[in-house]
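Structure first, then comments.
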Amino acid sequence: MKRFVYINDDEASKELCCDNRISNRKYTLWNFLPKNLWEQFSRFMNQYFLLIACLQLWSLITPVNPASTWGPLIFIFAVSASKEAWDDYHRYLSDKKANEKEVWIVKQGIKKHIQAQDIQVGNIVWLRENDEVPCDLVLLGTSDPQGVCYVETAALDGETDLKTRVIPSACVGIDLELLHKMKGVIECPVPDKDIRRFDANMRLFPPFIDNDVCSLTIKNTLLQSCYLRNTEWACGVSVYTGNQTKLGMSRGIAEPKLTAMDAMIDKLTGAIFVFQIVVVLVLGIAGNVWKDTEARKQWYVQYPEEAPWYELLVIPLRFELLCSIMIPISIKVSLDLVKGLYAKFIEWDVEMIDQETGTASYAANTAISEDLGQVEYILTDKTGTLTDNKMIFRRCCIGGIFYGNENGDALKDAQLLNAITSGSTDVIRFLTVMAICNTVLPVQSKAGDIVYKAQSQDEDALVIAASKLHMVFVGKNANLLEIRFNGSVIRYEVLEILEFTSDRKRMSVVVKDCQNGKIILLSKGADEAILPYARAGQQTRTIGDAVEHYSQLGLRTLCLAWRELEENEYLEWSVKFKEASSLLVDREWRIAEVCQRLEHDLYILGVTAIEDRLQDGVPETIETLRKAGINFWMLTGDKQNTAIQIALSCNFISPEPKGQLLMIDGKTEEDVSRSLERVLLTMRITASEPKDVAFVIDGWALEIALKHHRKDFVELAILSRTAICCRVTPSQKAQLVEILKSCDYRTLAIGDGGNDVRMIQQADIGVGISGREGLQAARAADYSIGRFRFLKRLILVHGRYSYNRTAFLSQYSFYKSLLICFIQIFFSFISGVSGTSLFNSVSLMAYNVFYTSVPVLVSVIDKDLSEASVMQHPQILFYCQAGRLLNPSTFAGWFGRSLFHAIIVFVITIHAYAYEKSEMEELGMVALSGCIWLQAFVVAQETNSFTVLQHLSIWGNLVGFYAINFLFSAIPSSGMYTIMFRLCSQPSYWITMFLIVGAGMGPIFALKYFRYTYRPSKINILQQAERMGGPILTLGNIETQPRTIEKDLSPISITQPKNRSPVYEPLLSDSPNATRRSFGPGTPFEFFQSQSRLSSSSGYTRNCKDN
């Protein structure tokens, strides 16, 4: 599909009637109420509560005033709707500001001032320096004589470096006067969200040009939300407007992620719903039987002789209404509120602010904080994520000679400096490729120095290194490049740029030497993308050895090459290149095919080696998280040896004898199958052995494994704690995440670049690092952090606390609802199983919304352990990963507690107040008071760290309960007139409260004391140590039970196995890190295995979906 945009012609562009109005609003003034209600009632639980509320309107079956259900329902829906309205109002204000911004357009040669929302497709938009681009434009002219302008794209892709944009070749030389009256047509694709591509063609009408077709790329565009910088003015024709711009198409509502805790809460809710139906059926049948056998014998109960057809449904429906409170109506609002607070805690954490850049952490997704505490696998990018992405040129190999090996710095290598001085041909060519085979822009600073603006850190490092070696890239004027070398000036004309792509893994520049007219191809790229295309007869073994050597040192390598072209060869190729560049369909593929025809018979000049240092705290972070039972997979596009050395240096894997690498390689299906089978066999054998085993696989072998041996690879994924996947593409990264998710593991993906976005979005939790490659990953992620080391605190502190708090909040919500419901059920047995409510409507309405909510919301600041203890003992994360605090077993405990407390409240209340002069309202108020007192003590008992706010909320809530009820007791029409005054004046009331609390909490406190004293968990021991102010415990102190084959944690002493299968492949012996971090046989080493290794040894307990 394509569209035609007519330049400066309103009539011809009428069919493209989309204006430039931006709308990110979800609602309008007229559809807000119906649309919001539709969204809320699309959820099953809300439909259920609405049905209950509607049944309450049937006076024959409702046991209480309908307001007791409609009140909380309306309140909760109003809270949700108000939040949506508030968010949408802010979106409206943002849209209004953007739409009403004034811009200049040119019509028929006349400038006009209009609002941005009135721009039409085909209008020529005029921009001045520092203006924001209001829509997607094709650049037509700039104030620069060479047709160049500079834009800042930070709002679009997060990259802060200025980028160059150039006018199409068809517009070069058109003066300002004619520019205003330009006519032509642009053939472009239909709107899409790909900000990296714009495959279009432009044809200007006479008298501007002779109808020649000019191809357009993304470099000829100015995209919406970019800013014009360092350019006096620029103008362009609008091709996409409004929500059809690339930015507008990128906007969208991300698919919500369901946390493991939410899934468990849904299952438990379903179980309670089934239990409720059973109770309703049993009591409904019992009620009808009692009515037919006993009630008609009572003289004071008058039933009609002939009952209507629905008579048998009345009592069951009445019990349905009575038991509907089993499922707490407030749980969703409560969880949404506390989850929002969890996100704010992350953003307010001053210890997660990058001091270098001032970047704070940010939670874009407020709904999944609990999943941080249940992470089992972390899949991480390497460059910019584990490393600093500060590239420094360290070594090189030119013509088989190694430079920089002695002192680790080629820039100070005397031999290299002598070669430059003597004019070595290979060295000069090598430096030339370093200097100009790139997209770097040299800019003159105010101090007169040359500053390089590069889109790639690698290119920046190479250009700077070349300048330090006297090959200085001085300036770029349109297609003319100027280099200064040893006092002489060299000029090149750029004929074509063969851009880098992830498939080609190289880039080339075709230049013409202005001194001798020679046409030269300069290339640089990965070794596998350059060396196979070396000219016949050239020995590349030394270059290959250099790549291998540098990779073993953890350095990033690029091969540089050179080829002189015949003019006829270039001209023939140029025609095909322009044809491919003008295609609208499959342009990228056809360009790559044409480039391949030129990039051959290359003369390999040498190899560069660039250092990318690890970020501060990376080894410590990975070591700590591995102790927490989290498995690590490194997914990188870098070379195998480089990735391995980085993995060694950052504690990703352990050197021999404690660590072992298994290689999966091969170029054919048969080779990969054999290698995979060999590694899988070894992993099965060593699954129960305490050895740190990891596997390594490259992108090619991974592609074959996923296509032909997916089941075996999935088994390997289950068995492996650590994996290093090299030379992988963005799509393969996402595939690996999906494989682990299919096995029901909770995954976290972390990266910093645009190539990590798919992986981040695919994972259960996506974390983006605000790095030097921009903010694309950070914007696509659920959480954004400034440094990798903050991941430790994000998981161990915020993730764990969030899990603990939500586990308590959700189960307590069910507990308090079940408690009141069980009392209603018990009361039915002494009221003829009629479905009569013990409590009045006001009490029921206030119970869930007010009386029992405040203490729970304050529990979001509760901490079972101090942050220091959590960070020092990461092994306790196991309780979250295993779901120990929220599961059917723990829920059964809360269920039993609610039943026990209901029995206590009911029995004591009945025995104390069931006498002739006691009113039913008094009985209900005594029972309700007992519930409130019990719940205050339950919250106090479950609270680990008391603050003034928590004391005020727990005990102040009790005071508030009495204040509210005294107020209602003073109102004659409330139905509670004088009840509270009468009760509180009776000593028996306070004795009853004391008995209820004593009988209800005594066994609970005794059970807790027994557990803490005689069967303490690791957390209990740490809590006792904190309270006593004792020394920091070691892991050995914590481990009180022998290891069982389950997802548990315990220290393991690892020794060198006596007999090692040939399948074991040693780590690189010449690695400096391996030497530095080597351990002798028998050295004890404490680490905690995750479920992946443990479960696999007992029949692979994970249920993987069919892949």
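The chain as shown is numbered from 1 upward.
Every residue gets a Cβ built from N, Cα and C, even glycine.
Every position carries its original residue.
Here the residue is the original one, but Swiss-Prot notes a mutagenesis experiment at this spot, Asp381 to Ala: Loss of activity. Within 10 Å of the C-beta of Asp381 (mutagenesis position) we count 29 further C-beta atoms, all protein chains included.
The annotation active site, 4-aspartylphosphate intermediate is assigned in Swiss-Prot to Asp381.
Secondary structure at Asp752 (Mg(2+) binding site), as computed by DSSP, is coil. Annotation source Swiss-Prot lists Mg(2+) binding site at Asp752, Asp756, citing similarity to another entry.
Sequence-distant contacts of Asp756 (Mg(2+) binding site), defined as residues of its own chain at least six apart whose C-beta falls under 8 angstroms from its C-beta, comprise Asp381, Thr385, Pro730, Lys733, Ala749, Ile750, Gly768, Ala777. According to its DSSP assignment, Asp381 (mutagenesis position) is coil. Counting every protein chain shown, 31 other Cβ atoms lie within 10 Å of the Cβ of Asp752 (Mg(2+) binding site).
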